[in-house]
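Peer 1: In case it's useful when we look at the structure, here is the feature table from Swiss-Prot:
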- Lys11 to Ala: Decrease in ability to block Nav1.3, Nav1.4, Nav1.6 and Nav1.7, but not Nav1.2. 21-fold decrease in binding affinity for Nav1.2 (MUTAGEN)
- Trp12 to Glu: 200-fold decrease in ability to block Nav1.4. Block of Nav1.2 is completely reversible (MUTAGEN)
- Trp12 to Arg: 40-fold decrease in ability to block Nav1.4. Block of Nav1.2 is completely reversible (MUTAGEN)
- Trp12 to Ala: Decrease in ability to block both Nav1.2 and Nav1.4. Decrease in binding affinity for Nav1.2, Nav1.4, and Nav1.7 (MUTAGEN)
- Trp12 to Gln: 70-fold decrease in ability to block Nav1.4. Block of Nav1.2 is completely reversible (MUTAGEN)
- Cys13 to Ala: Structure similar to wild-type toxin, even with this disulfide bond deletion (MUTAGEN)
- Arg14 to Ala: Decrease in ability to block both Nav1.4 and Nav1.2, and decrease in binding affinity for Nav1.2, Nav1.4, and Nav1.7 (MUTAGEN)
- Asp15 to Ala: Decrease in ability to inhibit both Nav1.4 and Nav1.2 (MUTAGEN)
- His16 to Ala: Decrease in ability to inhibit both Nav1.4 and Nav1.2, and potently decreases the binding affinity for Nav1.2, Nav1.4, and Nav1.7 (MUTAGEN)
- Arg18 to Ala: Decrease in ability to inhibit both Nav1.4 and Nav1.2, and the binding affinity for Nav1.2, Nav1.4, and Nav1.7 (MUTAGEN)
Amino acid sequence: KRNGCCNCSSKWCRDHSRCCGR
């Protein structure tokens, strides 16, 4: 599920979702 952004600390998030805190 792509909600929009997720934790940049999570490697899985960066590979499946957008990184939050830009």
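For all residues, glycine too, the Cβ spot is worked out from N, Cα and C.
Keep in mind the model shows the original residues, not the substituted ones.
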Peer 1: Could you state the CA-to-CA distance between Lys11 (mutagenesis position) and Arg18 (mutagenesis position) to the nearest Å?
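Peer 2: Each residue's Cα considered, Lys11 (mutagenesis position) and Arg18 (mutagenesis position) end up 11 Å apart.
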Peer 1: How many other Cβ atoms are found within 10 Å of the Cβ atom of Lys11 (mutagenesis position), counting all protein chains shown?
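Peer 2: Its Cβ shell of radius 10 Å holds 9 other Cβ atoms.
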Peer 1: I'm trying to understand the geometry here, so how far is the Cα atom of Trp12 (mutagenesis position) from the Cα atom of Arg18 (mutagenesis position), in Å to the nearest whole number?
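Peer 2: Between the Cα atoms of Trp12 (mutagenesis position) and Arg18 (mutagenesis position), the distance comes to 10 Å.
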Peer 1: Determine, from DSSP, whether Asp15 (mutagenesis position) sits in helix, strand or coil.
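Peer 2: SS state of Asp15 (mutagenesis position) = helix.
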Peer 1: Tell me, how many other CB atoms lie within 10 A of the CB of Cys13 (mutagenesis position), whichever protein chain they belong to?
Peer 2: 15
Peer 1: How many other Cβ atoms are found within 10 Å of the Cβ atom of Trp12 (mutagenesis position), counting all protein chains shown?
Peer 2: 9
